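Asks: Grabbed the feature section from Swiss-Prot, which reads as follows:
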BINDING   H46, E199  Zn(2+) binding site
VARIANT   L153 to V  In 30% of the molecules
Amino acid sequence: MMAAGPRTSLLLAFALLCLPWTQVVGAFPAMSLSGLFANAVLRAQHLHQLAADTFKEFERTYIPEGQRYSIQNTQVAFCFSETIPAPTGKNEAQQKSDLELLRISLLLIQSWLGPLQFLSRVFTNSLVFGTSDRVYEKLKDLEEGILALMRELEDGTPRAGQILKQTYDKFDTNMRSDDALLKNYGLLSCFRKDLHKTETYLRVMKCRRFGEASCAF
């Protein structure tokens, strides 16, 4: 039987994950910096897992196994976020300051707000993104969390950062077109990669600030 302490912590974490940041901050005005980081990591993990599961389901359903490797090595799989100076892994991320990592994470998140806003109109059969109508809200929620962390680290006066002028294309609604399938496949691949980066950056920041045993990832 699960001990009362860990069980209570798990239930609290789940409850906070279901709340938007405005409610979290309102309910816990004195939330510590470690609490803000913990919630941001939790939300990023949830979105990354959702993106990974969706990519796998889309791939399994629409992309023949023999074509997957070749497609992933074409321009279709190129993510324009790779053109910004973002660390590609944990070791590179550790060379950046927390504010640099937060700004990069913000750029990655904001580049997807447009494409994901009407995602439920694309996958209307609920084959993938069963909760697609909430993906945009979850992404906005994470954006608010990152902005909250930036305000904390910048003493409430965030500086103007780099503006990502380009965003990803919208998902194609014509699922019977091979070109549309390839485009959506590439977008889902990029979404998964960008959420993995964001989760990695947030975990690196949280671990090096608070030195937790779970830092080995």
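Keep in mind that glycine also has a Cβ here, set from the backbone N, Cα and C atoms.
Those substitutions? Not in this structure, it's all original residues.
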Asks: I need the CA-to-CA distance for L153 (variant position) versus E199 (Zn(2+) binding site), whole Å please.
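Replies: Approximately 19 Å lies between the Cα of L153 (variant position) and that of E199 (Zn(2+) binding site).
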Asks: DSSP three-state call for H46 (Zn(2+) binding site): helix, strand or coil?
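Replies: Looking at the DSSP assignment, H46 (Zn(2+) binding site) belongs to a helix.
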Asks: If you draw a 10 Å sphere around the Cβ of E199 (Zn(2+) binding site), how many other Cβ atoms fall inside it, taking every protein chain shown into account?
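Replies: Other Cβ atoms within 10 Å of E199 (Zn(2+) binding site): 24.
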